[in-house]
Amino acid sequence: MIINNVKLVLENEVVSGSLEVQNGEIRAFAESQSRLPEAMDGEGGWLLPGLIELHTDNLDKFFTPRPKVDWPAHSAMSSHDALMVASGITTVLDAVAIGDVRDGGDRLENLEKMINAIEETQKRGVNRAEHRLHLRCELPHHTTLPLFEKLVQREPVTLVSLMDHSPGQRQFANREKYREYYQGKYSLTDAQMQQYEEEQLALAARWSQPNRESIAALCRARKIALASHDDATHAHVAESHQLGSVIAEFPTTFEAAEASRKHGMNVLMGAPNIVRGGSHSGNVAASELAQLGLLDILSSDYYPASLLDAAFRVADDQSNRFTLPQAVKLVTKNPAQALNLQDRGVIGEGKRADLVLAHRKDNHIHIDHVWRQGKRVF
């Protein structure tokens, strides 16, 4: 397959030319047009590496499309997979939560079904994107460590993050923001919210630290990439570094982001944060970190289509120094390197032919086609 007449987004530059794919890999690319009649006309669009998503909880929405509504696993997985490739994502780490911030939540009920669906569809080769597992460990929960010890042995596990959403710290250092979020999410009265908050504080005091240390030790032993989550202080970051974290997910302050970078951790922020112009929790904005050169990876988090959109917005933003190739690395090369996936994330000879062809119309990025290992999947 030859793709002609495209703007190739390479590691350090954008060049007009063509690209050849053979046996699922990029065979060659050139700053010239192919004269072969079978070459596909890219119509001057951008040709980028396939996007790599490290943290999406999008799968949850398809298994439970409405409260108390369970959807068949095969259909849910297929719909989620289709949305991933339609967003330009060719490698996706499906983030599933171990432990829940509230007993009786849908997360724990769906956990085994979601993991089984990911494993089975990958083995059968029916997925359009490549799906792997990101285990999000909610530390203040008594079931978290036993579940993790069971699930960490599953083949697709590629990344583990350590989360603590208890009130008064990290993402919810502002207790009013915490109450506003969870009271609205669970439709609690003021009295119920007060009880819930007290229960979460007690659980955190009992379980967070021992679970954090035990899970990190298991990740180091198995050489599984570890991510911190919502670090807010120098002390948080120092502990995350000591535990072996290679990614700092959603640091909530400038201080935490800067300290993470100094410790050699990749700073990951939400693409929706870029698109919306700030954090929904009132924490440090991803655009501010981009201005300071402290942004390494973007994740679509809860909105898959935000990933490519955010990369172009970063490149357009005159307040930072990101070129388009540098901005595209936030969603391609950098996440690949953080997970040691050396076969993808860049347009280069011998690399996987995971590719996205997109056009820009009225300041919006439209995805035309997506290929994974040379096979068109969108």
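The backbone N, Cα and C atoms fix where each Cβ goes, glycine too.
None of the substitutions listed is reflected here, since the structure keeps the original residues.
The secondary structure of Q318 (variant position), as reduced to three states from DSSP, is coil rather than helix or strand. Neighbours of Q318 (variant position), defined as other CB atoms within 10 A of its CB across all chains, total 5. In Swiss-Prot, a natural variant is listed as Q318 to E, annotated with the note In strain: B.
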